[in-house]
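Everything on this sheet refers to the single structure shown next.
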Amino acid sequence: MIHTNLKKKFSLFILVFLLFAVICVWKKGSDYEALTLQAKEFQMPKSQEKVAMGSASQVVFSNSKQDPKEDIPILSYHRVTAKVKPQPSFQVWDKDSTYSKLNPRLLKIWRNYLNMNKYKVSYKGPGPGVKFSVEALRCHLRDHVNVSMIEATDFPFNTTEWEGYLPKENFRTKVGPWQRCAVVSSAGSLKNSQLGREIDNHDAVLRFNGAPTDNFQQDVGSKTTIRLMNSQLVTTEKRFLKDSLYTEGILIVWDPSVYHADIPKWYQKPDYNFFETYKSYRRLNPSQPFYILKPQMPWELWDIIQEISADLIQPNPPSSGMLGIIIMMTLCDQVDIYEFLPSKRKTDVCYYHQKFFDSACTMGAYHPLLFEKNMVKHLNEGTDEDIYLFGKATLSGFRNIRC
């Protein structure tokens, strides 16, 4: 009897123990499930995670905190800005270029011109290597480079020998002012550029010497507002008096004088004696505007190029290209210059209309072209991408600047 009662008590104890164990296991499973569901509630789906990782601004979660009022975890976060992808760099003209870029042949030519000093240059101004901001240099050019033409009141052009030959209308009243202007170089890199339409969309277009537009309109356009020519072309070009190329737009001829010579002294000894050809042209085309640039202007510009350049530059006048840029800066609010600074199409072919090869056409030999390009690159307000793709530099004109 006693043995039977003990057996029943033992069985009841086992039953209670098993029941307690089952209840504990069930409760633990419920807690685990609740925790799993809670974790899932705050888990970012993989698709959303990928979107967030690819966005410019990512949300980064830190340790969760408990709200004392409600037993709900609060996730604190802060924003992390992703690194901006760097802009692509373009290999374009370096505004700090020096003669170290020249090949041995051009370096020898430079030394020869320094020794020759044909124009008796004796520069006594500041520099070399004076640093200007873009704004200060623009003001410096405006205030010290006088773009003006020979007038009938200038001796000896006021004598009977010249009566009736010079244009009656003042140059500044004949041209401009314009908003957007284009200066189109004659560089071989303009070939296959497809820039013609863009160039023609400007209010005025300046071209140089005998650079044609016929058969090249797709690359260089067809509009010609001003044509700047050197005295060598006017004197030696046999077609000058007959070719219709030289009857379109306003013509300007320039001839270098001895360093800072006045008009009478220059007239006695011009670099090229173009005066008789000029008179012949005016007799044939009396209504064609044809101006003569005062000889002081190129040397006023040369002084500034030397002032800001780290090296001694050739003691020769600036190129027609640089003169044309300054002329248009006096007449226009904005000047777009094409292939003065070379693009990705850079070539040793000198002209888009001729097959003549020489690296001097890009780097300079007679003219201080390398340092002219340095100055234009410094003044450029466009992008390196524009230079690389289109050979296009954009400069502000002088008319609206405050100095």
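Glycine is treated like the rest: Cβ placed from N, Cα and C.
Given the structure is predicted, the values throughout are model-derived calculations rather than measurements.
If you look up Swiss-Prot, you'll see S186, N209, N230, S319, S320, G321, C350, Y351, T362, Y366, K373 marked as substrate binding site. Using a 10 Å radius centred on the Cβ of N230 (substrate binding site) and all shown protein chains, the other Cβ atoms total 20.
DSSP assigns S231 (mutagenesis position) to a helical segment in the three-state reduction. Where Swiss-Prot documents S231 to A as a mutagenesis experiment, the accompanying text is: Protein destabilization.
Swiss-Prot lists C350 to A among its mutagenesis entries, and the accompanying note reads: Loss of catalytic activity; when associated with A-361. Non-local neighbourhood of C350 (mutagenesis position): S186, A187, G188, F356, F357, D358, C361, each in the same chain, at least six residues away, with C-beta under 8 Å from its C-beta.
According to Swiss-Prot, the mutagenesis experiment Q354 to A carries the annotation: No effect on catalytic activity. Taken residue by residue with DSSP, Q354 (mutagenesis position) is part of neither helix nor strand, so it is coil. Within 10 Å of the C-beta atom of Q354 (mutagenesis position) sit 12 other C-beta atoms, taking all shown protein chains into account.
For K355 to A, Swiss-Prot lists a mutagenesis experiment annotated as follows: No effect on catalytic activity. When other Cβ atoms within 10 Å of the Cβ of K355 (mutagenesis position) are tallied across all protein chains shown, the result is 8.
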Measuring Cα to Cα, how many angstrom lie between K373 (substrate binding site) and K355 (mutagenesis position)?
23
When distances run from the Cα of K355 (mutagenesis position) to each of the binding-site residues N230, S320, T362, the nearest one:
T362
On the three-state reduction of DSSP, what should I expect for S186 (substrate binding site)?
coil
Here the Cα-Cα span from Q354 (mutagenesis position) to S231 (mutagenesis position), rounded to a whole number of angstrom, reaches 20
Report the same-chain neighbours of S320 (substrate binding site): residues 6+ apart in sequence with Cβ closer than 8 Å to its Cβ, ordered by sequence.
F208, N209, L228, M229, N230, W254
Separation of alpha carbons, T362 (substrate binding site) and S231 (mutagenesis position) (Å):
21
